[in-house]
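Structure first, then comments.
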Amino acid sequence: MITEFLLKKKLEEHLSHVKEENTIYVTDLVRCPRRVRYESEYKELAISQVYAPSAILGDILHLGLESVLKGNFNAETEVETLREINVGGKVYKIKGRADAIIRNDNGKSIVIEIKTSRSDKGLPLIHHKMQLQIYLWLFSAEKGILVYITPDRIAEYEINEPLDEATIVRLAEDTIMLQNSPRFNWECKYCIFSVICPAKLT
């Protein structure tokens, strides 16, 4: 009963996700460009990851902490916004959804990004930090907090430097042109599309 509900809900969320034309999501900018492309071209492989227990656990922890932030810090949760950039003479939308946004006493936004991880080694991870920095740019915010929940600890890291627009344009170019695939050497090890990818690192 509960298992069926969780799996069905996860699949419905995945299938309802339709990418708009000339739109790049923040998460696309911090992962392998080929993986982003393959998720659209090989949907059957992408769907298989929907049922991973670790993904469902992450969703549940997100919902729980977002509820705590909403109830105790007056946070807005699942806040979406977008900004436009010019890449090669063409306008693209950079779209993102922050886990939560808290207003401080001065009315300024603090962007909260929640991450779950099996390990607490090497935190904060560079791609997570970059993601939050892009959110700071996207929401015109000066402060962000990266919250990690792992089996061994709960930790938060303050990020106060938005990514500059020139870097975001370069990341978007990589995503569009399939350059710098993968972005990080470790990505292939965990990628469902590695079985068909010519850029796989051995």
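Cβ atoms are placed via backbone N, Cα and C, with glycine included.
Under the three-state DSSP scheme, Cys197 (mutagenesis position) falls in the coil class. For Cys197 (mutagenesis position), the count of additional Cβ atoms within 10 Å of its Cβ stands at 17 [all protein chains shown]. Feature annotation from Swiss-Prot assigns [4Fe-4S] cluster binding site to Cys32, Cys188, Cys191, Cys197.
The Mn(2+) binding site annotation in Swiss-Prot covers His62, Asp99, Glu113, Ile114, and the record cites experimental evidence as its basis. The 10 Å shell around the Cβ of Ile114 (Mn(2+) binding site) contains 22 further Cβ atoms across the protein chains shown. In the three-state DSSP assignment, the secondary structure recorded for Ile114 (Mn(2+) binding site) is strand.
Under its mutagenesis annotations, Swiss-Prot gives Cys32 to Ala the following note: Abolishes iron-sulfur (4Fe-4S) binding and exonuclease activity; when associated with A-188; A-191 and A-197. Same-chain residues at least 6 positions away in sequence with a Cβ under 8 Å from that of Cys32 (mutagenesis position) are, in sequence order, Ser181, Pro182, Arg183, Phe184, Glu187, Cys188, Cys191.
For the mutagenesis experiment Asp99 to Ala, the note given by Swiss-Prot reads: Abolishes nuclease activity. According to its DSSP assignment, Asp99 (mutagenesis position) is in a strand. Cβ neighbours within 10 Å of Asp99 (mutagenesis position), excluding its own Cβ and spanning all shown chains: 20.
Residue environment of Glu113 (mutagenesis position) contains 24 other Cβ atoms, counted within 10 Å of its Cβ in all protein chains. One mutagenesis experiment named in Swiss-Prot is Glu113 to Ala, and its note says Impairs exonuclease activity.
Summarising the environment of Lys115 (mutagenesis position), the number of other Cβ atoms within 10 Å of its Cβ, over all protein chains shown, is 21. According to Swiss-Prot, the mutagenesis experiment Lys115 to Ala carries the following note: Abolishes exonuclease activity.
One mutagenesis experiment catalogued in Swiss-Prot, Tyr148 to Ala, is accompanied by this note: Nearly abolishes exonuclease activity. Close to Tyr148 (mutagenesis position) in the fold, though at least 6 residues off in sequence, lie Lys115, Thr116, Ser117, Asp120, Leu123, Pro124, Ile154, Ala155, Glu156, Tyr157, each with a CB less than 8 Å from its CB. Classification of Tyr148 (mutagenesis position) by DSSP places it within a strand.
Residue density at Cys188 (mutagenesis position): 19 other Cβ atoms are found within 10 A of its Cβ, drawing on all protein chains shown. According to Swiss-Prot, the experimentally introduced change Cys188 to Ala is described as follows: Abolishes iron-sulfur (4Fe-4S) binding and exonuclease activity; when associated with A-32; A-191 and A-197.
Swiss-Prot lists Cys191 to Ala among its mutagenesis entries, and the accompanying note reads: Abolishes iron-sulfur (4Fe-4S) binding and exonuclease activity; when associated with A-32; A-188 and A-197. Other Cβ atoms within 10 Å of the Cβ of Cys191 (mutagenesis position), summed over all protein chains shown, number 19.
Swiss-Prot gives this note for the published mutagenesis Cys197 to Ala: Abolishes iron-sulfur (4Fe-4S) binding and exonuclease activity; when associated with A-32; A-188 and A-191.
Counting only same-chain residues six or more apart in sequence, the Cβ atoms lying under 8 angstroms from the Cβ of His62 (Mn(2+) binding site) belong to Asp99, Ile114, Thr116.
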